[in-house]
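Taking it in order: structure first as C-alpha cells, then the write-up.
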Amino acid sequence: MKDSCITVMAMALLSGFFFFAPASSYNLDVRGARSFSPPRAGRHFGYRVLQVGNGVIVGAPGEGNSTGSLYQCQSGTGHCLPVTLRGSNYTSKYLGMTLATDPTDGSILACDPGLSRTCDQNTYLSGLCYLFRQNLQGPMLQGRPGFQECIKGNVDLVFLFDGSMSLQPDEFQKILDFMKDVMKKLSNTSYQFAAVQFSTSYKTEFDFSDYVKRKDPDALLKHVKHMLLLTNTFGAINYVATEVFREELGARPDATKVLIIITDGEATDSGNIDAAKDIIRYIIGIGKHFQTKESQETLHKFASKPASEFVKILDTFEKLKDLFTELQKKIYVIEGTSKQDLTSFNMELSSSGISADLSRGHAVVGAVGAKDWAGGFLDLKADLQDDTFIGNEPLTPEVRAGYLGYTVTWLPSRQKTSLLASGAPRYQHMGRVLLFQEPQGGGHWSQVQTIHGTQIGSYFGGELCGVDVDQDGETELLLIGAPLFYGEQRGGRVFIYQRRQLGFEEVSELQGDPGYPLGRFGEAITALTDINGDGLVDVAVGAPLEEQGAVYIFNGRHGGLSPQPSQRIEGTQVLSGIQWFGRSIHGVKDLEGDGLADVAVGAESQMIVLSSRPVVDMVTLMSFSPAEIPVHEVECSYSTSNKMKEGVNITICFQIKSLIPQFQGRLVANLTYTLQLDGHRTRRRGLFPGGRHELRRNIAVTTSMSCTDFSFHFPVCVQDLISPINVSLNFSLWEEEGTPRDQRAQGKDIPPILRPSLHSETWEIPFEKNCGEDKKCEANLRVSFSPARSRALRLTAFASLSVELSLSNLEEDAYWVQLDLHFPPGLSFRKVEMLKPHSQIPVSCEELPEESRLLSRALSCNVSSPIFKAGHSVALQMMFNTLVNSSWGDSVELHANVTCNNEDSDLLEDNSATTIIPILYPINILIQDQEDSTLYVSFTPKGPKIHQVKHMYQVRIQPSIHDHNIPTLEAVVGVPQPPSEGPITHQWSVQMEPPVPCHYEDLERLPDAAEPCLPGALFRCPVVFRQEILVQVIGTLELVGEIEASSMFSLCSSLSISFNSSKHFHLYGSNASLAQVVMKVDVVYEKQMLYLYVLSGIGGLLLLLLIFIVLYKVGFFKRNLKEKMEAGRGVPNGIPAEDSEQLASGQEAGDPGCLKPLHEKDSESGGGKD
C-alpha cells in the first residue's frame, strides 16, 4: 500500500518561521531518535523512506549532474549502503522519488519518473521502475512503463517566399539564409523540403525529389534569382497545393503537408485558396507594410486557424534569424501527432512512475504527463514489460493539465477486486480524486466515484492514503491530503472519507497547529501499524515546512481517527539543524526486534528512526482502616479539649500492566504520585502528618504489586459528617534528566509510557451512620408559620416585615435540610435569626437568582448543616425590608417548603406552609382650623338677637407613590348638640370647596355637661381626592328669650376624614387628620339701676362739699408760699440775708406746720457749720 505523498522535484519548498510549543510525547520516543546520513548521498537523501524487513530503504533522487540512488539502512549497525542495480542499462537521475511495497509479500517497487531521451531533437519523459524481492537479493525486474518509441512523423514542408520588386537585395538574401538555417537544423529528421519563389509568376527552385537527392541547402538555393515583379499570393498558394505537393515530385502520401509563406507586402491578386485547405499554413509578414492592424489582418486569410498560432509579424528582416526557436516548437507539435489533433501529446511526456503502489502483486504507476498532462495511471503486468493506460473518460478539454496519477493508492478489500484511488491535484485548479474499480477476469477498469476539492490551489489529491483501522482486510478510510490548503492560519488539510456502501463519504478533517500558513500539513500521510497497543491502526501526517518540519500522530479509534493528535514531533526535537522533517514517513515494522514498532521519517539529507515506547496501564488499589469513620469521634463538641481526633490508616498499591502484548522486555516505571484529602473543598476534613493536605511520593513500579502505608488525622471540629472524605490519587511517570534512551545501552529496560487516559483515582471514606440497625435514616420534617409579629405590613419608606417559622424533625436524623421560602418581589431579605433553642445550630440563607421578577423571589436556607438531628425543633425569624416602588396587592403571601436528602415521599404533607399578611397603604392627611374662624360671641338684652358664625377648616392631602390604590375618603363634620333649654338656639350647615352634597345625621344624643364638645349631629360629605380642600361650618345663633341670668358656654365643631382602615392607615397618626374649633358664647344679664345712679350722684356732691369746708377751716386757701419762694430768689447765691432770716423766723412762728420741714433742713445745715 502506498505509504507517503509523491512530490514533483521541481516544486519549490518554502519554509516559514513560527513558534509553537511541543505537543505531548505519546508514544514515540523523541529523545532516543537515531539519525542516518551517509556521506555523498546528497541533499535529497530521505525524499522517500520505506521499511523493509529489519531495515529501511531510503530514496535519494539526484540533483544537478548526479544520479539517483537507493540506500539500505540497518538500524542494528547504524550504516546505510547503496543498493546495487544489477543488470540495469539505464542511468536513473531521479531514482528514489517513488517507493512502494506490497504488504502481502514484501516486494518493493522503486521508480524514476524522469527517464529522458531525444527523438528528432525533442525530449521524451517516461518512467523506469525496478521490482525487488523483500531482501533486495533476489532476482530483479526492470521495466519502462509508458515508454514511447521514437516514431518519426513524416513532414513535407514547402517554403513559399516573396520575390517581388519591393524587396531589397539584402532583404531577399536574408530570406534565403533563413530557409537554409531551418533546413540545416532539421537535416536529421523526417522532414523533406521544397522551395517556391513567387511574384507575378511562380518558380519551383527545388522540389522534394531534389532535396532527397542532395540535402545541401546552400547548393539547392545557390542559383536562385530575384524576380522583381508583383506579389500574386493567392495564385502562388494554389500553385504549391497543386503543382508541388505531388508524389512524382517526391511528396509522401503519409506525410503532413506544411507551407511556410514569407512575404513583405499585401497580395496584388485575388481569389481563394481552397486547394490548400489540407495544408498547414504558416505565414511570416516582414517589413513596414504590416504596421497597421488592417494590413496585418490581410495575412489571416492565407494562414491556418487560429490565426494567432499561424501568423507571425516581424518589423525587420534581421529578426528572421531568431525565429527558428519559435518555429521549432510549432513544428514539434506537428511531428509525431495526428492530423486531427495537432496540439496534444500522448505518452511522450508521461513521467510515468511519479507515483506507485503495490497490492497482492498488482502494480500501478501514475503518469501525470499523459494526454497533454491530463494524466492517468498504468496498470503494469507482472514482468513490468507491458502496461495498460487508464485515464480520464471522456478526455475533454477541461481535464487537461489535471495531473491525474500524481498519487495512486490501493484501497484493499476482502472482495475479489479492490478500488484504486488516483489524485488529480491540478484539475480545474481545485483538484479531484477519481476512484476506479479493478478489472475482474481480464475486463476493463471502470471509474466509480469522483471526489472534488473545494479550494483553488489547495492541491487537493496531492497525497492519498487508505487506512484499514481495525485491520480486518477492509479499507474503512480514505485520507486525501491538500498540502496547500489555507485557512485559520493553518497551512494544509487532510480530509477523511469513510467507506459507505456506494463509495466514500467525507466525515471529518485533520489540521495542523495554527501559525504555520505555509506548513504543508498533509504533504506526507501514512498508515502506521498499531503503535499504542489498542489494536487499531494509527496515522502519521507530515508537515515539512512547519519550522524545520513536524510529524503529527493521530491514533485510530473505532470508526475513524481521533481529531486531535496524540503527539506532535518537531524536527528540532530530534536533531539540531534538521530541515524538511516529515517529507516522507513509513512505520509498519519492528526494526529492533524488541516487539515495538519503529517509524522512519525522511528529512533533507537525513533519515530518522523513532522507536515507540511500551504503553502501560497502571493498576491501583487502596484500602482504609477503619472502613467507616465513627461520627462521635470527630463531630464538633464544646466539652472536649482541642486535642487531635483519631485518624485513618491508608494502604496504597501500584502495579503496571503492558498494553503491547508482543513486548517481552522488563518493565520498570518511575512513578510520581500525589495523595490529596478533600481536594475539592476549601476546608479540609483530614490532615496528613505535619498539617499538610497532600503528599507527594516517588516509587519504582514493576509488573508486581508494590504497596505503601500512610495515615491521616482529623481536625478538632468536623462539621460535615455526611459527605464521605475524598482521597484522590494523581500519578504520572517521572524521568530524570539525562536518562539514556539508547535501548542497546539499557538492554531491555525501555522506559514505558502511560496510556493517555485519566491518570487519577478517587476513593471515599464514609462516615458511620447512627440510624439504627437498618443503617438507613428516615427523617420526617414539619414546617409551620408562627403568629405573625407584624399583623399587617404598613407600607412606608422604611417599612420592614418579620415572620416566624417553626421547623421540627419528628423522626431520625435528617441530612442536608434545606428550607426554601418564596416571597413577593416587593420584599428584600435582610437577615435570619435563630430564636430558639439558643444553641449552636447553624443556619444560613441566601437569595436565589430571580427567574422572573414578576412572579416571586426565593430564599434558600441551610438549617443545621449537614445533620438536623432527630427530635430537634428550631424557631427562625426572617426579616425583610420593603421595596416601596414595587407593585403591591392587598396582601403578602409567603410560602415555605422544607426538604432533606432522606425523607420518604409519603411524609411530605407537612413540609409546606403558607402565611398571608395584609397590606396597609399610607394616607397623608393634615387638617387645620383657620384663624378667621369665629371663636367668641356675646348676647345682651340690648344687643343683636342673631349672630352668624363660621368655623373654617383646611384639609391637605399629600400625594402618595401608591396613587394607584386611592381610597374612598369621607369628611365627617360634627356640630354642637341642640340646646334643651335656655334663650339661645343654633342651627348649622356645611359648605365645601369644591362643592359636594353632604348627608345630615342626627345623633339624638342628650347634652352632657361633662363632655360639652360631643357632637350632636354629623354631616357626612364625600371627599374629592385633591391636594387641598376648604370646609366651612356655618352656624346661626339666635336669642329667643329673656336673659334672666348671665352665663357662658362653648359650642364646638369638629372635622375628621374617614376611610377603610382595613386597607389604609394614617401615615402620621390619626390626630393629624382630626381638628376641632371651640367657640365661647357669653350671655350677659342687665337689671334697672337709674334711681341708684341719682342717689349716688347726690351723695357724691355732699361728700365733696364736706371736704371743701374742712380745707377752708384749716386755712388751706390762705397760704403765701408763692410769695416766699419769689422772695427767696432775690438772695445772692441762694443764701438769705439777715433780714430774711428774721422774716423767716416770724413766718415759722405764724405757720409752723408748713415751714417745719424747711427749718429742720436749716438746722441740719447750721449744725454742720458748728
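If you go along the chain as it appears here, the first residue is 1 and each next one adds 1.
Note that Cβ sites are derived from N, Cα and C of the backbone, with glycine treated the same way.
The noted changes are left out; the structure has the residues it started with.
What you see is a predicted model, and the numbers here were worked out from it, not measured in a lab.
Under the heading domain 'VWFA', Swiss-Prot lists 156-327, citing sequence analysis as support.
What Swiss-Prot records for D468, D470, D472, E476 is Ca(2+) 1 binding site. Over all protein chains present, the Cβ of E476 (Ca(2+) 1 binding site) has 20 other Cβ atoms lying within 10 Å. In the three-state DSSP scheme, E476 (Ca(2+) 1 binding site) falls into the coil class.
In the structure as shown, the Cβ atom of N532 (Ca(2+) 2 binding site) sits within 10 Å of 26 other Cβ atoms. Secondary structure at N532 (Ca(2+) 2 binding site), as computed by DSSP, is coil. Summarising the annotation, Swiss-Prot assigns Ca(2+) 2 binding site to D530, N532, D534, D538.
The Cβ of D598 (Ca(2+) 3 binding site) lies under 8 Å from the Cβ of Q51, S75, G587, K589, D590, L591, E592, V609, L610, S611, S612, each of which sits 6+ residues away along the same chain. The Ca(2+) 3 binding site feature in Swiss-Prot is assigned to D590, D594, D598; the stated evidence is similarity to another entry.
Quoted from Swiss-Prot, the note on mutagenesis experiment S1165 to A is: Abolishes phosphorylation and MEM-83-activated T-cell adhesion to ICAM1. Abolishes integrin alpha-L/beta-2 activation by CXCL12 and TERF2IP/RAP1. Does not affect heterodimerization of cell surface expression. Does not affect TCR- or phorbol ester-activated T-cell adhesion to ICAM1.
Each residue contributes its Cα atom, and for D468 (Ca(2+) 1 binding site) and N532 (Ca(2+) 2 binding site) those atoms are 16 Å apart. The Cβ neighbour count for D470 (Ca(2+) 1 binding site), using a 10 Å radius and every protein chain shown, is 14.
Closest to D594 (Ca(2+) 3 binding site) in space, going by CA atoms and restricting to the binding-site residues D470, D472, D534, is D534.
Of the chain residues outside the Ca(2+) 1 site list D468, D470, D472, E476, V467, V469, Q471, G473, E474, T475, V537 have their Cβ within 8 Å of the site's Cβ mean position. The Cβ of D530 (Ca(2+) 2 binding site) has 18 other Cβ atoms within 10 Å, all protein chains considered.
Following the DSSP three-state reduction, the secondary structure of D468 (Ca(2+) 1 binding site) is coil. One way to see the shell of the Ca(2+) 3 site is to take the Cβ centroid of D590, D594, D598; the remaining same-chain residues with a Cβ within 8 Å of it are K589, L591, E592, G593, G595, L596, A597, S611, S612. Same-chain neighbours of the Ca(2+) 2 site beyond D530, N532, D534, D538, judged by a C-beta within 8 angstroms of the site's C-beta center, are, in sequence order, I531, G533, G535, L536, V537, N555, G556. Taking the Cα atom of each, D470 (Ca(2+) 1 binding site) and D534 (Ca(2+) 2 binding site) are about 10 angstrom apart. When each of the binding-site residues D538, D594 is scored by how many other Cβ atoms sit within 10 Å of its Cβ, D594 comes out lowest. For the binding-site residues given as D468, D472, D534, D590, the lowest number of other CB atoms within 10 Å of the residue's CB is seen at D472.
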